[in-house]
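A.B. asks: Positions annotated as domain 'ABC transmembrane type-1' by Swiss-Prot: 57-236. For the mutagenesis experiment TYR390 to Ala, the note given by Swiss-Prot reads: Disrupts EGT binding. Recorded in Swiss-Prot as a mutagenesis result, TYR390 to Phe carries the remark: Retains EGT binding. One entry in Swiss-Prot concerns the mutagenesis experiment ARG454 to Ala. Its note says: Retains EGT binding. According to Swiss-Prot, the mutagenesis experiment ARG454 to Glu carries the following note: Disrupts EGT binding.
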Amino acid sequence: MLGMGVFKQLIKELYEWLLHSMDMATQHLVAIVLKISVVKYLIKEFHDRFIYFIDLLAQHFIIVALSGFLVLVFGVLIGVFAFYNSKARAFLLPVVNFLYTIPSLALFALFIPVIGVGLKNALLVLVLYGLLPIVYSTYNALKEVREEVIKAAIGLGCNPKELFFRVHFLLAIPQILAGLRIAVVMLVAMAGIGALIGAGGLGQAIFRGLNTQNTTLLVAGSLIIALFSVLADKFVSVFQHENALQRLFSQNATQKQKRRVYTNLAVFLFLLLASALWLIPRNAIEEKPLVVATKPSSEQYILGEILSLLLEKHHIPIKRAFGIGGGTMNIHPALIRGDFDLYMEYTGTAWVNTLKNPLTQKVDFETIKKRYEKEFNLLWVGLLGFNNTYSLAISKEDAQKYAIETFSDLALHSQNFDFGAEFDFFEREDAFKGLMKAYRFHFRSLHEMDINLRYKSFESHKINALDVFTTDAQIKELDLKVLKDDKGFFPNYQAGIVIRKEIIKKYPEALKILEKLDSKINDETMQDLNYQVEVLKKSPKIVAKDFLERLGL
C-alpha cells in the first residue's frame with residue numbers, strides 16, 4: 001500500500017504534467033478556479049470565526065496604537081536629547097542599534113522573569129524595537145537644518161525655545177513622519193509575535209493555524225495583518241501628504257488639509273475607543289476571570305478548550321491564553337506569579353525539567369504533587385489517563401528494509417538516517433542529549449526546526465527519522481512506524497491539570513469540576529482528538545465541546 005507521502009508526491013507530479021499539457025487559456029481557467037476556491041475557503045473561515053477575528057483585531061489595534069504612541073514620544077525625546085548632547089549621543093545611538101539587532105523572540109523571553117507575560121511585556125519589547133527609525137529620523141532631521149536658516153531665525157530674535165519649536169522641530173516633522181511610517185508597519189508585524197507570550201492579537205490566529213496544521217486560519221491571520229499594515233501606513237501618510245501636519249503646526253494649513261488631519265485623528269480615536277469597548281467582557285463580568293494557559297500545540301489547544309468549556313459551563317469566568325511560546329519554561333513561572341491560573345502539564349516534564357530530578361529516577365506522581373504544593377503552592381488535580389511520551393519514528397518501508405523495531409535497531413543503522421526534531425528537543429537532558437548517551441546514535445545529519453514543521457519535512461523527504469509524541473495525529477495520517485524505547489529512556493508523560501492553590505480557595509467547586517476529567521482520556525482518544533483538529537481541520541473548541549458532550553459533562 002502506498003504511503004501518504006508517496007501518494008501526495010504522485011498527485012503533485014500528475015498535476016504538473018497536466019499543467020504542462022494545457023494551453024494558456026486552460027491554464028488561466030485553472031488558475032481562476034483555484035483562486036476562487038482559496039477565496040471561498042477564506043470567506044468561510046472569516047464567517048465561521050467572525051467574533052474570534054474581531055477580538056484579535058481589536059487586541060492588535062490596541063497593542064499597535066499604544067506601542068506606536070510610546071515609540072513616537074520616547075523616540076522623539078531620545079532623538080532630541082542625542083542632538084543636543086554629544087556625550088549622550090555617543091551612548092544612546094549605539095544602544096538603540098544594539099536593541100534592534102536582538103532577535104525579537106529572545107527579547108520577549110528575556111523580560112518574562114522581570115515583568116511576566118502578556119501586554120506589558122509585548123509593549124516594552126515593541127517600544128524598544130520601534131525606537132530605531134524614530135530616534136534616527138529625529139536626530140538626522142534636526143542635524144540637517146541648514147545653518148543659514150538657524151542664523152536667520154536668531155537674527156529675527158528667536159530665543160532657544162522658539163528656535164527649537166519654530167525652526168528645528170517644525171522642519172524635522174516630515175522626516176519624523178517618514179520614520180513613523182516605517183515604525184508603525186514594523187510594529188504591526190512585530191505585534192503578531194507577541195501572541196507567543198499571551199499578549200493576544202492577530203498573531204494568535206497565525207500561530208494557532210501553524211500549530212493545528214490549519215493553513216486557512218494561518219493565511220487568514222496573515223492577510224489581516226498585511227491589510228492592517230497597509231491601512232496603518234495610509235493613516236500616517238495623511239499627516240505627511242503635502243506636509244499637512246507641518247503646515248498645521250506652522251498655522252498655514254489649508255482648510256482641506258485641516259479637515260483631512262482632523263478626520264484622520266477622529267477615525268483613529270473612534271477605532272481605539274471601539275476596540276477598548278469591544279474587549280470589555282460582553283457579559284459585564286465584574287470578577288477577575290481565571291486564565292487558562294496552554295503550550296503551542298494542537299493537543300494543548302484541545303485540552304485548554306476542554307478545561308475552559310467545562311469551567312464556563314459551571315459559571316466560572318475564563319480567559320484563554322493559548323499557545324504560549326516556550327511552553328513550561330514560560331508558563332510555570334507565570335503561574336507562580338499569578339499571570340496564569342491553570343494549565344495542562346505532563347509528569348515527565350514536571351519531574352525532569354521543573355523539579356530537576358535525574359533521568360535515572362523513575363517518575364513518581366505522588367512526589368510531584370507534594371513538591372509542587374510545597375515549593376510552588378500549586379496543585380495537581382489528578383491525571384487525564386493518557387501518556388504522551390516521546391518516541392522516535394521512521395517510515396514503515398525503512399523499518400522493513402533495515403529490520404528496525406527498536407531504538408537500538410535504529411542506532412545500528414543511524415548512519416542511513418537524517419534526523420529532525422524541534423529546537424528544544426536537542427537541548428533537553430530528557431531528550432536528545434540523554435538519548436545520545438543511552439543509544440549512541442550516529443545520524444547522517446541533524447535538522448533543528450519548529451515543532452510543527454517536523455512532519456512536513458518528513459513528507460518532503462528532507463528527513464527520514466524524527467521525534468514524535470505518541471498521541472500525534474500525523475502518526476496515523478502518515479502511517480509511521482513508532483519504534484520501541486527498549487532501554488526505557490523516556491519517562492512517562494501523563495497529562496494532568498496544574499492549578500494555583502489560591503484559585504481553589506476562591507472557587508472551591510473548581511476542584512470537583514476538574515476531577516471529573518480524571519482518567520477520561522486514553523492514548524487512542526487523545527490521538528483521535530488531535531486527528532480531528534490537525535487532519536480533519538475541525539476547530540479545537542468544537543472538538544472539545546463534542547468530547548465533553550459525549551462524556552455527559
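Cβ coordinates are placed from backbone N, Cα and C, and glycine is handled just like the others.
So where do these features actually land, and what's packed around them?
C.D. replies: Other Cβ atoms within 10 Å of the Cβ of TYR390 (mutagenesis position), summed over all protein chains shown, number 21.
Around the Cβ of ARG454 (mutagenesis position), 23 further Cβ atoms fall within 10 Å across all displayed protein chains.
When secondary structure is read from DSSP and collapsed to three states, ARG454 (mutagenesis position) falls in the helix class.
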A.B. asks: Rounded to a whole number, how many Å is the Cα of TYR390 (mutagenesis position) away from the Cα of ARG454 (mutagenesis position)?
C.D. replies: 14
